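The structure appears below as structure tokens.
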Amino acid sequence: MSSLLISYESDFKTTLEQAKASLAEAPSQPLSQRNTTLKHVEQQQDELFDLLDQMDVEVNNSIGDASERATYKAKLREWKKTIQSDIKRPLQSLVDSGDRDRLFGDLNASNIDDDQRQQLLSNHAILQKSGDRLKDASRIANETEGIGSQIMMDLRSQRETLENARQTLFQADSYVDKSIKTLKTMTRRLVANKFISYAIIAVLILLILLVLFSKFK
């Protein structure tokens, strides 16, 4: 494992624990402090997703063993689920419309003027939009991961096809070599047989001449 990957993992774990602790403290905080805490947690959540992306890139670049790479990618998927369950959902539950009354419950409504109320509602709307953007980003990330996995599978399949084709070419080359050797052997035998045939014909002609010579002598 590369030193950069170890550093990313350490930063991820530290940021994750800090975000959990902030979410645990937020419900008991005054409204102004709570809003600040939630914004900070939102930033930490973005950092966590960024770290996962950076770790995924580093895994592809630094881990050559396919089995080890697959194991680490499974760990990244588990961490992504942890962010969803331990950070994103609790954060959303504190900022969505269903929890608005609880978020403002510790304030006396009669003491809040219109400007303050409008500011609170504006902050809530901003958090709501941020939550929607996070949902879209998560959906796009999942789709991208699926496309990337499919591309890797296609590349792996093409590599296997090329390997099989190369083996087939090696076998065909071996067969061609054997065929050439067989043809050379057959050619040598044909030449030898031709010389033998010429020799036999010459001997027969010689015998015929000897017979004729003996008769006319």
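Keep in mind that glycine also has a Cβ here, set from the backbone N, Cα and C atoms.
No substitution from the list is modelled in this structure, which keeps its original residues.
Values in this document were obtained by computation on a predicted structure and should not be read as measured data.
According to Swiss-Prot, the feature domain 't-SNARE coiled-coil homology' maps to 124-186, an assignment based on sequence analysis.
According to Swiss-Prot, the experimentally introduced change S130 to P is described as follows: In VTI1-2; exhibits defects in TGN to PVC transport at nonpermissive temperature; when associated with T-151. Secondary structure from DSSP puts S130 (mutagenesis position) in a helix.
In Swiss-Prot, a mutagenesis experiment is listed as A141 to S, annotated with the note In VTI1-12; blocks constitutively the traffic from the late Golgi to the vacuole and blocks the transport to the cis-Golgi compartment at nonpermissive temperature; when associated with R-158. The Cβ of A141 (mutagenesis position) has F49, D53 as same-chain neighbours under 8 Å, each 6 or more residues away in sequence. For the recorded site, A141 (mutagenesis position), the DSSP three-state label reads helix.
Taking a C-beta cut-off of under 8 Å and a sequence gap of six or more, E145 (mutagenesis position) has no contacts in its own chain. Per Swiss-Prot, mutagenesis E145 to G is noted as: In VTI1-11; displays a block in traffic to the PVC and an additional defect in retrograde traffic to the cis-Golgi; when associated with F-155.
What Swiss-Prot notes for the published mutagenesis of E145 to K is this: In VTI1-1; exhibits defects in TGN to PVC transport at nonpermissive temperature; when associated with R-148.
Record note (Swiss-Prot) on the mutagenesis of G148 to R: In VTI1-1; exhibits defects in TGN to PVC transport at nonpermissive temperature; when associated with K-145. The secondary structure of G148 (mutagenesis position), as reduced to three states from DSSP, is helical.
Looking at Swiss-Prot, you'll find the mutagenesis L155 to F noted as follows: In VTI1-11; displays a block in traffic to the PVC and an additional defect in retrograde traffic to the cis-Golgi; when associated with G-145. Non-local neighbourhood of L155 (mutagenesis position): empty, since no residue in the same chain at least six residues away has a C-beta under 8 Å from its C-beta. Under DSSP, L155 (mutagenesis position) is assigned to a helix (H, G or I) in the three-state scheme.
The note that Swiss-Prot attaches to the published mutagenesis Q158 to R is: In VTI1-12; blocks constitutively the traffic from the late Golgi to the vacuole and blocks the transport to the cis-Golgi compartment at nonpermissive temperature; when associated with S-141. Within 10 Å of the C-beta atom of Q158 (mutagenesis position) sit 10 other C-beta atoms, taking all shown protein chains into account.
The mutagenesis positions considered are S130, G148; of these, G148 has the fewest other C-beta atoms within 10 angstroms of its C-beta. If you average pLDDT over the domain 't-SNARE coiled-coil homology' (124-186) in this model, you get 82.
S130 (mutagenesis position) sits 41 Å from Q158 (mutagenesis position), taking the CA atoms of both as reference points. Rounded to a whole number, the distance between the Cα atoms of Q158 (mutagenesis position) and G148 (mutagenesis position) is 15 Å.
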